[in-house]
Amino acid sequence: MLILSFLCPAFLNAQIVTDERMFSFEEPQLPACITGVQSQLGISGAHYKDGKHSLEWTFEPNGRLELRKDLKFEKKDPTGKDLYLSAFIVWIYNEQPQDAAIEFEFLKDGRKCASFPFGINFKGWRAAWVCYERDMQGTPEEGMNELRIVAPDAKGRLFIDHLITATKVDARQQTADLQVPFVNAGTTNHWLVLYKHSLLKPDIELTPVSDKQRQEMKLLEKRFRDMIYTKGKVTEKEAETIRKKYDLYQITYKDGQVSGVPVFMVRASEAYERMIPDWDKDMLTKMGIEMRAYFDLMKRIAVAYNNSEAGSPIRKEMRRKFLAMYDHITDQGVAYGSCWGNIHHYGYSVRGLYPAYFLMKDVLREEGKLLEAERTLRWYAITNEVYPKPEGNGIDMDSFNTQTTGRIASILMMEDTPEKLQYLKSFSRWIDYGCRPAPGLAGSFKVDGGAFHHRNNYPAYAVGGLDGATNMIYLFSRTSLAVSELAHRTVKDVLLAMRFYCNKLNFPLSMSGRHPDGKGKLVPMHYAIMAIAGTPDGKGDFDKEMASAYLRLVSSDSSSAEQAPEYMPKVSNAQERKIAKRLVENGFRAEPDPQGNLSLGYGCVSVQRRENWSAVARGHSRYLWAAEHYLGHNLYGRYLAHGSLQILTAPPGQTVTPTTSGWQQEGFDWNRIPGVTSIHLPLDLLKANVLNVDTFSGMEEMLYSDEAFAGGLSQGKMNGNFGMKLHEHDKYNGTHRARKSFHFIDGMIVCLGSDIENTNMDYPTETTIFQLAVTDKAAHDYWKNNAGEGKVWMDHLGTGYYVPVAARFEKNFPQYSRMQDTGKETKGDWVSLIIDHGKAPKAGSYEYAILPGTDRKTMTAFAKKPAYSVLQQDRNAHILESPSDRITSYVLFETPQSLLPGGLLQRTDTSCLVMVRKESADKVLLTVAQPDLALYRGPSDEAFDKDGKRMERSIYSRPWIDNESGEIPVTVTLKGRWKVVETPYCKVVSEDKKQTVLRFLCKDGASYEVELEK
């Protein structure tokens, strides 16, 4: 049974959970099943971790505490379907550290089955989560009915609380620390290696600190302080808010011992997942006892202290409150060597810890607590991880997001010693390598501007990671510790790409990860920080491109009233205005809206921009998943990357947002993501069936195709194309296939599909041309009498559509749907234009063109004389030409078996993307791309079940995910003799009057181009 705890003092000390396996010692009498040998046992209120009491155990040398009852141990599921393991969980309090260990023994009818040691060389609370079958010595057995805790060969006293004899837990997350260093020994998860990495040693030698280095340390400290703190005033309202929040924790001292409301990390609730009905992973946060709010308050107090006058009563009060909170949280186990049993993703909970301690460095020094605080920060920031020279480029995006601030704070907390200098050199090198382009699907940044987390381009995680990366690049800029030009330029290119695919600030829907809610945005401040960090080569004090990008982005209402998602870094408007003013005073001006074309091979994304609009295509492949689904996140977005094409637009002079582009969540039919070819399912069937499929992953779904061909080409950064072989995963409708292409030529986007097929006889297959929300009177009036005219359609947002095939218009006022996270019903007024391929189609196809920012007159003229003609549209290739633009666009799904139509390009020796632009009578621009990332070659690495169906497996289980993109040679044969200036990636194989043969070496899904001359 769960005992609810509300945010008021009377409830904050309530026992969290009651269960027969859980001992919290809240009754006045000792439980009858507990006895002692050479021990004194009692219930104590001196220290407590759950409720207000704990078990006090005073022992003689080798004394024993015995608990006799069924321990409820359960073996692991022999079928392998349930991956959880039985764990023993306990919290121990020690007043006097001893360099010794107690032994936990688990017996069945008096016979010892399993055991583990627990070190007691600490003061305060420590926890252990120990899996019986993986972490303990011996062999646990079902029916074990006794727990013994054996004292060391010395007397002492411990307090025990929150003891759970056995409960099934996610076996990935238990964490080793100084007390239980053997737990989960095989893990390499970057959240869980605090103990292992605390043992790392430096490879950079200690050297004396020179005067110049001492000056740089002061500069770094000033820059960091300015980064995390802006001088202000302490208002009476702020002081009163702090007092109220502080009082909730009921911190008191008695006989030199501190106590107060117990504080946990959010993941501690995972102990109860299999113990209580309606378990909520955020229950501790809702109960007001999670440490994120605690550290946020500590930071708030630190800021108030720094904002108050020296010697003032408020300053003295804030100092007292901070030190009391410091003592209490240290006592609660936030200390060197402690991991609370389960610590995964703790970085989000302790974010306020680092700036809070750093801002109170002088106070901690005066109180004699600075060394202890330094060690605490270095432990949780895993600062020793920076010691060894990185073996390769890249680090996890979470490290940039949650560890950079902590690591630099833990280092800058130190006095100016050779050890501090050694840490700074190691840290700047770690940042440098972390910012460089990472291989394969590794985090964080890609050579093409992609920003990776969860093995895909993921802007929602990138905004947090870029906060750390940009701040650290700025911090070290123009010092002897500055990052390399490659590292600096890579992060700059990521930001330039992000401001290209976002419009104006918002992520495209298909690039929103598991948050398709229209709220995710880039962070203009990242551009500001990079602007004042100077140029990548270190020669310029300002970066002009970053400055002008920032001034364009910040001119939007970037801090609007709507609630920003939790994952977005918080930035003050005052800070934005301050840097904007500085840049303008230095002569910088906002850039115009970006124009051109961008292809992200490491995102399976193509973007075309003209005027203020953008068109964003996204697909998926055997390397890059289609959508990420969690329980309660993105329940219906299965088709987000099934060849989608979103038009982001607004009337001239207005800021582009999802709303101005005709999108809202209310009433949106998740089957009809624009551009996709999909089976139109009832929402119950479209809803993700989220599973825990292996030990490498949690409860999540990220499905892959078995096709390598998916991605885009960009010619001269102005035009491009995109192609994909669509093959849905067998988990749902594995017979569904299509060949899809988009051709981006100036202000025209031509969309082609062929070979659409599946065997689903129950529901129709559709290609969605548009689905738009109708939200105001003008839009309702527009659609009242508008049903299109034959091949020409104009929507109410100024986008024109040329549809030479049969299409169906739907006006659903209202249209019902569901929220992506809760599944709650929504409704809104929507219009859709779709191509219906019928049920179980075979050899289905479509053709249409989109002209954003146009008018009906232009569209009518276009329909009479389209600016393109399709030369081939079948399983092998989609080829079209635009005579007025002198462009021929090739999406070659298969190796051509005969001469290609279109003139210049006669054949290629493999599938690829090609674009040819005739620049003059005897000059041609030729662009070639191979969208296959070639992280491995040969057939797709599928595993099949007994029925021959592709099994669902997590991306994290694949051995090739960190491989470099392989080089794929692409040989093209051109009609006639052409002169080519060879490059490292393009060589002439042969040439004569009839033909010229070139070989391109393609990798990274990149586009390679050469100029041909007669």
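Backbone N, Cα and C atoms are what each Cβ position is placed from, and that goes for glycine too.
Where a substitution is noted, the model still shows the residue that was there originally.
Per Swiss-Prot, the feature Ca(2+) binding site maps to S24, E26, D50, H53, D161. For S24 (Ca(2+) binding site), the same-chain residues that are 6 or more apart in sequence and have a Cβ closer than 8 Å to its Cβ are Q15, I16, T18, D50, G51, H53, D161, H162, L163.
Note: Q173 (mutagenesis position) has non-local neighbours W129, N184, L192, R267, E270, N342, I343, H344, i.e. same-chain residues 6+ apart with C-beta under 8 A of its own C-beta. Where Swiss-Prot documents Q173 to A as a mutagenesis experiment, the accompanying text is: Reduced activity against all substrates by a factor of about 2-10.
Quoted from Swiss-Prot, the note on the mutagenesis of H344 to Q is: Retains 5% catalytic efficiency against chondroitin 4-sulfate only. In the structure as shown, the Cβ atom of H344 (mutagenesis position) sits within 10 Å of 20 other Cβ atoms.
What Swiss-Prot notes for the published mutagenesis of H344 to D or E is this: Loss of activity against all substrates.
In the three-state DSSP scheme, H345 (mutagenesis position) falls into the coil class. Swiss-Prot gives this note for the published mutagenesis H345 to N or Q: Low levels of activity against chondroitin sulfate substrates, but no activity against dermatan sulfate.
Positions annotated as active site, proton acceptor by Swiss-Prot, on the basis of experimental evidence: H345 (among others). Summarising the environment of H345 (mutagenesis position), the number of other Cβ atoms within 10 Å of its Cβ, over all protein chains shown, is 16.
The 10 Å shell around the Cβ of H454 (active site, proton acceptor) contains 21 further Cβ atoms across the protein chains shown. The active site, proton acceptor feature in Swiss-Prot is assigned to H454 (among others).
Y461 (active site, proton donor) carries a helical DSSP state (H, G or I). In sequence order, M397, D398, N401, A451, H453, H454, G513, Y567 make up the list of same-chain residues 6 or more apart from Y461 (active site, proton donor) whose Cβ falls under 8 Å from its Cβ. As annotated by Swiss-Prot, active site, proton donor applies to Y461.
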Under 8 Å by Cβ from E26 (Ca(2+) binding site), same chain, sequence gap 6 or more: Q15, G51, K52, H53
Where H454 (active site, proton acceptor) sits in the secondary structure, as DSSP reduces it to three classes: coil
Output field, Ca(2+) shell: CB within 8 Å of site CB centroid, site S24, E26, D50, H53, D161 dropped: Q15, F23, F25, Y48, K49, G51, K52, S54, H162
Other CB atoms, at most 10 A from the CB of D161 (Ca(2+) binding site): 25
